[in-house]
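Let me begin by presenting the structure, written as structure tokens, before commenting on it.
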Amino acid sequence: MKRRLDDQESPVYAAQQRRIPGSTEAFSHQHRVLAPAPPVYEAVSETMQSATGIQYSVAPNYQVSAVPQSSGSHGPAIAAVHSSHHHPTAVQPHGGQVVQSHAHPAPPVAPVQGQQQFQRLKVEDALSYLDQVKLQFGSQPQVYNDFLDIMKEFKSQSIDTPGVISRVSQLFKGHPDLIMGFNTFLPPGYKIEVQTNDMVNVTTPGQVHQIPTHGIQPQPQPPPQHPSQPSSQSAPTPAQPAPQPTAAKVSKPSQLQAHTPASQQTPPLPPYASPRSPPVQPHTPVTISLGTAPSLQNNQPVEFNHAINYVNKIKNRFQGQPDIYKAFLEILHTYQKEQRNAKEAGGNYTPALTEQEVYAQVARLFKNQEDLLSEFGQFLPDANSSVLLSKTTAEKVDSVRNDHGGTVKKPQLNNKPQRPSQNGCQIRRHSGTGATPPVKKKPKLMSLKESSMADASKHGVGTESLFFDKVRKALRSAEAYENFLRCLVIFNQEVISRAELVQLVSPFLGKFPELFNWFKNFLGYKESVHLESFPKERATEGIAMEIDYASCKRLGSSYRALPKSYQQPKCTGRTPLCKEVLNDTWVSFPSWSEDSTFVSSKKTQYEEHIYRCEDERFELDVVLETNLATIRVLEAIQKKLSRLSAEEQAKFRLDNTLGGTSEVIHRKALQRIYADKAADIIDGLRKNPSIAVPIVLKRLKMKEEEWREAQRGFNKVWREQNEKYYLKSLDHQGINFKQNDTKVLRSKSLLNEIESIYDERQEQATEENAGVPVGPHLSLAYEDKQILEDAAALIIHHVKRQTGIQKEDKYKIKQIMHHFIPDLLFAQRGDLSDVEEEEEEEMDVDEATGAPKKHNGVGGSPPKSKLLFSNTAAQKLRGMDEVYNLFYVNNNWYIFMRLHQILCLRLLRICSQAERQIEEENREREWEREVLGIKRDKSDSPAIQLRLKEPMDVDVEDYYPAFLDMVRSLLDGNIDSSQYEDSLREMFTIHAYIAFTMDKLIQSIVRQLQHIVSDEVCVQVTDLYLAENNNGATGGQLNSQTSRSLLESAYQRKAEQLMSDENCFKLMFIQSQGQVQLTVELLDTEEENSDDPVEAERWSDYVERYMSSDTTSPELREHLAQKPVFLPRNLRRIRKCQRGREQQEKEGKEGNSKKTMENVESLDKLECRFKLNSYKMVYVIKSEDYMYRRTALLRAHQSHERVSKRLHQRFQAWVDKWTKEHVPREMAAETSKWLMGEGLEGLVPCTTTCDTETLHFVSINKYRVKYGTVFKAP
């Protein structure tokens, strides 16, 4: 996982850059720095990145209040409102307990001129809070409705803000997380706190109330110590000694939520390990806070229930059209992504989607919905303007954010009272002596580009402006300069101390000593003498920024060599061995997984989330172990001091390691707690350990308890989040499978697939000048016939619930799935007498007329005894092997068969996976029983015993039936797709993705079936198959396929004529060795008639010569002379007979010919046809020629013996002659011995006999070998 540069070191070192809430001394005297920068700054992100990519951490727990609301109305609003306070020593997290720390007098604050605003929350906060309420009270819908009624009453001004707080507190009694979460939507000055005794404290402007079970009762409370502080601030605690300041309390684990919605902050981490990003949400919430609504007076934000009601209105309006709602979300998310890109680019990026385009797309989406469109316009006030970054600027002008989402005030441009610095000098402010007059509200907010540096510099002093100009020129990067200004912004907001500011800007100004010294003098900063003895860390960080590593020497892809001109930093602790073996030349440039161009190698969002959890867990562990190591060292010192006398204790001193082995570890542990005062604490430990060690040790142990308690809470959150995303992180294919599979299952994609294969064959044949190869274009397999029943059951289940399909069509579909398809696939037929549909399928008969009632204007369904798709010939082939079925289909039938095969294949894969898991489970239990001697139940696995996994409601043996039930529930809409996918992942892990689109697949199949039973051409295709099936032209055994070639050719011609306007596919279902193979071939049905006159003349001449048996073309004579296709002796006999007939006709002897023809029966009805496009001759079915002599069989029996002996004598005479010439007597004798098995060694013991027999009137020698019993050697 890609780590930040500052995270690659131990988190202990990062503590120097972070402000610890428990330490407040550093804020007692601080200056403000005014930079001549544009008045709009980008939100301060978690890390501030310089121009070269080096990033610097910002304190994660700081949260500075926004400008309070000046409106007279106080009530819940979508805004992240916190108390205005100049010393953010206490942070009130959402859902956490009150955090207290030292209180210090606040400097006077000048009144803010003009209308004041508070930061607006996104609509996700409201939606997530509603989702949490809905989840909490899932079994009590009335509570959720009452909450919405309270919000509506407040909107109508029926109740005030205290009334809302009282009613919400009573409604959510017993749920402190919901009550505390409601603080997010309260105006400034109001705060709700839940006590341990279930009492609710409500802080209102001026006093604090307690809400008992019956309402609000004012309770006397001490007045606030600081009038300038809003009363929502926690009561200050008495001041404590400086060496032991009070640290911020960490939220208790009971307040940590198992599933943190987007609207709630993750429980506040200590300053060591704050989660850097919210958890990945499976469903992105709706965000419609695109701009400031012009219809809301005084620039009020969009109200809580206004946004909720609008979103709910869209959901309800398009309840039957979920695609519109999804498209609406997609438009908003695309717009927000563009705005984020524009914000990150700093004004150098033009969004591809403007507000005008957003409004236009929503207008097209909400056509004829004027009320929704007009209401949406409230969220896009500048839809008709051309401001590039209106939304981004509006958010930036209001505030900048730290990494916890807290609101940080914008730098004020009005005069502030000057405060004396530590060295007595004063910091000059903007010119002017009084408050500036109110600024009139402009119709549009200025964009970032409209505010120039020159305008901003008018408010600065010449020396300061000159300094910032030098800094901008020295940094030579706009991004680095903006990061430098961000440091000043958060210092002006008193988020960081002066020392931390100097440390943050040192990477920018460290390599410019003159500017850096001027800046430190301007701040009045003096380095502490106690810290001079410690080595400076990262002193050469600025130097690394000047090196151009792209031009340096490379070693592989991960290392760069430092240039020779680079001056190595001095190191006094190196030995000669260190100088010999340590690397000072090569710098590591690793290749991160996120930088890969291959999508398959990148981590998914769920993997990234788990990696972040592990990073946070690691950082927290490092901090805890560092603190524990320091505790052990100090305990050892305390034990040693207890054995010393008072005089020895007074003389006892510690070195820089504080009694341990490392200077850095213990110093970082103390700096994490005492912050700026850590140097004094360390100095006290070294000089006076007898007094300082017990105090510091007590402090460390207290923090150890707090952090351990926080760790337990975080472990719960991390565990739940890991469980939520663990299975998704393993599934790499499921993320993109749904989107890609939807495209694959489209009818157009299936047709394009086979058409592209057909075109490739045609092009290949054209290039090679060869004939087009004949054969199937696709070959698909049906591996298991049992799956056909499950596929048919799912399809019929969905068909039953389709109101758009007529009852008669449903019955036809049922017959196709239970009878017709199994017959094609040589499978067992299904049962049509479904008990579930007995009453539904029965014909409703009118009692008066006795005629079947009509449904939707169509006659009742046919009786069950009538089978519309009877295929008796195919049924006979079911139990045979090496058989086939032939089916010529159109587009709809082809698409249906493709989808049906995909469905069966996926069901088989899920079924096979379930069987494998059953086998693994059985093997594991068998191994535990035999090897470990443990016999456990099915639901008693080690993971469940250790509470690492929740017990499943379904046994492994029931996974496949449970999967089928879930598919039915998904088709019926009883479960949503996310719940369905999560359940599948839990059962089948990474193999579940193949079934994510099962509902879409079945719906596509049902649509094709509806076409098959209702479309005229599809019905004719089916009828043609059934008719040809009766003629024996649709299949049979493979070894007799040639005998049916004429019938199949006729079937093909009829199918091509029927489907002349669309594709014609030849489907062959071949059963071999128990498996069924489906082959698909796209036929060419286009006839291309030749217009060449030469070809036409040759064709006419060919037909004429063929019809006349007297003449033959010269080409044919020449071809027959070279390669005759008949026996020449037959030709001689025919010619001899012809000459004999001609001679008899001349002599007038007609009696013999008539007598010869009397005993002969003949038929001459053979017909043929020619295909004009290919000149191919095709014989007509049931036309034939034959000739038969009545006495031919009798005469053959009578002459059989004579003919057989004559032929044998002729053959024997030829053999004897050849043997006499080529075979000597010795060879003939050897042959006789070999036949009798004599004179050969190594033969199995046997006896050979020779008997003479007569076969077909001829004597033959019959040799018989009889083997003896073979005894094997022991």
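Cβ atoms are placed via backbone N, Cα and C, with glycine included.
Note: the domain 'PAH 1' (119-189) comprises 50 helix, 1 strand, 20 coil (DSSP; helix = H, G, I, strand = E, B). Annotated domain 'PAH 1' per Swiss-Prot: 119-189, in sequence order, evidence recorded as sequence analysis.
Annotated domain 'PAH 2' per Swiss-Prot: 300-383, in sequence order.
One mutagenesis experiment catalogued in Swiss-Prot, Ala307 to Val, is accompanied by this note: Greatly reduced binding to MAD; when associated with D-308 and A-311.
Quoting Swiss-Prot on the mutagenesis of Ile308 to Asp: Greatly reduced binding to MAD; when associated with V-307 and A-311.
Around Asn309 (mutagenesis position), a 10 Å sphere centred on its CB holds 16 further CB atoms from the protein chains shown. For the mutagenesis of Asn309 to Asp, Swiss-Prot gives this note: No effect on binding to MAD. The structure shown keeps the original residue.
Val311 (mutagenesis position): 20 other CB atoms within 10 A of its CB, across all protein chains. Here the residue is the original one, while Swiss-Prot reports the published mutagenesis Val311 to Ala with the comment Greatly reduced binding to MAD; when associated with V-307 and D-308.
One mutagenesis experiment catalogued in Swiss-Prot, Lys326 to Ala, is accompanied by this note: No effect on binding to MAD. Close to Lys326 (mutagenesis position) in the fold, though at least 6 residues off in sequence, lies no residue with a CB less than 8 Å from its CB.
The Cβ neighbour count for Leu329 (mutagenesis position), using a 10 Å radius and every protein chain shown, is 17. According to its DSSP assignment, Leu329 (mutagenesis position) is helical. For the mutagenesis result Leu329 to Ala, the note given in Swiss-Prot is Greatly reduced binding to MAD; when associated with A-332.
Here Swiss-Prot describes Leu332 to Ala as a published mutagenesis experiment; the accompanying note says: Greatly reduced binding to MAD; when associated with A-329. Neighbour density for Leu332 (mutagenesis position): within 10 A of its CB lie 21 other CB atoms from the protein chains shown.
Positions annotated as domain 'PAH 3' by Swiss-Prot, on the basis of sequence analysis: 457-526.
DSSP gives Val311 (mutagenesis position) a helix state.
Cα of Val311 (mutagenesis position) to Cα of Leu329 (mutagenesis position): a span of 10 Å. Here the Cα atom of Leu332 (mutagenesis position) is found 17 Å from that of Asn309 (mutagenesis position). Applying DSSP to the domain 'PAH 3' (457-526) sorts its residues as follows: 53 helix, 0 strand, 17 coil.
Between the alpha carbons (Cα) of Asn309 (mutagenesis position) and Leu329 (mutagenesis position) lies a span of roughly 16 Å. Across the domain 'PAH 3' (457-526), the prediction's mean pLDDT works out to 81.
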